[in-house]
Amino acid sequence: MSLEQKKGADIISKILQIQNSIGKTTSPSTLKTKLSEISRKEQENARIQSKLSDLQKKKIDIDNKLLKEKQNLIKEEILERKKLEVLTKKQQKDEIEHQKKLKREIDAIKASTQYITDVSISSYNNTIPETEPEYDLFISHASEDKEDFVRPLAETLQQLGVNVWYDEFTLKVGDSLRQKIDSGLRNSKYGTVVLSTDFIKKDWTNYELDGLVAREMNGHKMILPIWHKITKNDVLDYSPNLADKVALNTSVNSIEEIAHQLADVILNR
């Protein structure tokens with residue numbers, strides 16, 4: 001009970017006391033005095049009740065403001081929580097992508113190391129050395145890209161005097177595909193990689209690329225990349241190292257232009 005409420009209760013109690021003190025024996029003058037006192041007390045009580053009413057209204061206003069502020073605070077907390085959830089999901093997604101890229105790089109290094117080991121063992125086991133042909137350029141590509149680009153490129157390079165290792169020119173019926181590819185990789189001065197969406201899906205093309213990377217890891221810079229109907233983001237996702245190399249692009253250069261630029265590098269023109 002507040003102080004004002006206590007005052008009001010005391011006044012009502014006094015009014016009741018005065019009313020109870022009025023009896024049949026009360027003289028007219030005393031009755032008049034008591035009635036006047038009751039009237040004053042009632043007026044005082046009315047003022048107190050009015051003040052209490054004002055205080056109650058103010059309290060309700062304050063409570064409403066506090067409730068509204070609390071609701072706004074809850075909304076802000078919910079919004080911040082959602083923002084944090086979105087940020088956390090993005091960070092998790094970025095971390096997963098980073099781990100995938102890291103795994104691809106590790107797998108490539110493992111494959112390159114295995115390739116070096118396989119080649120070393122193969123060389124050791126071949127006690128009678130065979131003379132293998134040498135090539136200026138090894139062309140690594142997906143079969144889906146032969147018709148529209150790779151075959152015309154290989155033919156144009158030959159016309160320019162470049163000795164090309166290209167499966168249609170080199171492989172014969174009965175040849176071991178893996179042995180011939182290993183021989184071509186070992187005995188080529190340079191290797192051009194025709195990067196396309198089909199290329200990155202193939203096991204054989206990845207095997208060939210691992211062989212070229214292994215050569216480069218031994219200090220021989222030889223990879224000459226060509227982007228064919230592929231975006232930079234695709235290449236970045238596949239191999240950040242390849243994406244960092246200066247590449248020719250079939251969307252910018254014609255087959256003849258690409259062939260001449262390759263020949264200039266290979267033949268030191």
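Heads up, the Cβ atoms here are built off N, Cα and C, so glycines get one too.
Owing to the predicted nature of the structure, the values given are computational and were not obtained by experimental measurement.
Here Swiss-Prot flags 133-266 as domain 'TIR'. Among the features that Swiss-Prot reports, NAD(+) binding site is placed at S143, K172, K202, K245. According to Swiss-Prot, the experimentally introduced change G174 to A is described as follows: Loss of NADase activity. According to Swiss-Prot, the mutagenesis experiment D175 to A carries this note: 2.5-fold increased NADase activity. L177 to A appears in Swiss-Prot as a published mutagenesis result, with the remark: 2-fold increased NADase activity. Among the mutagenesis entries in Swiss-Prot is R178 to A, noted as: Loss of NADase activity. Here Swiss-Prot notes a mutagenesis experiment, D182 to A, with the remark: Slowed NADase activity. A mutagenesis experiment is reported in Swiss-Prot for this position, W204 to Y, and the note states: Decreased NADase activity, makes no 2'cADPR, wild-type levels of ADPR. The mutagenesis experiment W204 to A is recorded by Swiss-Prot, whose note states: Decreased NADase activity, makes about 10% 2'cADPR, 4-fold increased production of ADPR. Per Swiss-Prot, mutagenesis T205 to A is noted as: Slowed NADase activity. Under its mutagenesis annotations, Swiss-Prot gives E208 to D the following note: Slowed NADase activity, decreased production of 2'cADPR, no production of ADPR. Annotated active site per Swiss-Prot: E208, in sequence order, evidence recorded as sequence analysis.
Most Cβ neighbours within 10 Å among the recorded positions S143, T205: this distinction goes to T205. The most densely surrounded of the mutagenesis positions D182, E208, judged by C-beta neighbours within 10 angstroms, is E208. Under DSSP, K245 (NAD(+) binding site) is assigned to coil, being neither helix nor strand in the three-state scheme.
Candidates R178, D182, K245 (recorded positions) were compared with W204 (mutagenesis position); those inside 10 Å Cα-Cα are R178. DSSP assigns S143 (NAD(+) binding site) to a helical segment in the three-state reduction. When the recorded positions S143, D182, K245 are ranked by how far their Cα is from the Cα of T205 (mutagenesis position), S143 comes first. Here the domain 'TIR' (133-266) returns a mean pLDDT of 88 for the predicted model. Neighbours of D182 (mutagenesis position) among the binding-site residues S143, K202, K245, defined as a Cα within 10 Å of its Cα, are absent: none qualifies.
Cβ packing within 10 Å was compared across the recorded positions K202, W204, K245, and the lowest neighbour count falls to K245. Rounded to a whole number, the distance between the Cα atoms of E208 (mutagenesis position) and K245 (NAD(+) binding site) is 17 Å. Under a cutoff of 8 A between CB atoms, and with a sequence separation of 6+ in the same chain, R178 (mutagenesis position) has no neighbours.
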